[in-house]
Amino acid sequence: MHKNGNNGPVIDTKWHYLGPDSEKYGPYMSKDMLFWLQAGYFNDGLQLKTENEPNYHTLGEWSQLLGTHPFSMPVHSLDATIAQMNSMRPHGAMMMVPPGLQNQFQPPMPMRFPPFLPMPLLHQMNQNGPPMGAQMHSQPPSEPIDAGSLSHTPDSENETRLNEQTLQQPPSWLIALGLAGHGRKPHHHQQILAHQHIPQMQHANVATDQVVMKSVECQTEPVEISKEQASRVLSELLGQMVIIN
């Protein structure tokens, strides 16, 4: 930035620089140049100039003259900055940049920005809110996934019902003997449902019906099967041929 005249407004300096491919880039504002410098894209060997001067100078020349980088203070050009600093020292010697100053600032490493990178947009990357990947999830990653949203679906309920029906189906040999209704036990899921439908106990102050004791007897009729049926049942149970004489 620099002042336009003695009492003019402060104008932001625009910069041009030479990339590693010797191509000219710019103009860019001082805030953009400062962002790329802090990100590690620039070093002391960077060739740059303001829009107010025809010749390029290294970033190291600016840093040695000012004691820091030139992107956070009002500057017009390197020559104008030297003249301004000389005017502030009327009794001192004129400050001149040594001719061989550029050779003292060897780049420690190649500059890492690619030629095709849209440099003016870099300083906006941290100003556009959270990364796009954060919008793909409907909840924060720290929150656990709700298991109810995954297990209580129509497909899972149908699969559970099919498994219950398969477990409740009697063996084939009971069906062949007409005994499919004997020995059938309620499934665990049915026991839970039956337990849920048990009426709750009443309060102690609520009157109940008088208990009536009764004795009940029952007679179980025997199941008659033939030798052939018994032989087939035993063969299926033992896994080998059984012959009843």
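The backbone N, Cα and C atoms fix where each Cβ goes, glycine too.
No substitution from the list is modelled in this structure, which keeps its original residues.
Some features that Swiss-Prot has for this protein:
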DOMAIN    12-60  domain 'GYF'
MUTAGEN   Leu59 to Phe  In ik1; temperature-sensitive mutant with low incidence of embryonic lethality
Leu59 (mutagenesis position): secondary structure state under DSSP, collapsed to three categories: helix
Averaged pLDDT score, the domain 'GYF' (12-60): 92
CB contacts for Leu59 (mutagenesis position) [other CB atoms within 10 A, all chains]: 22
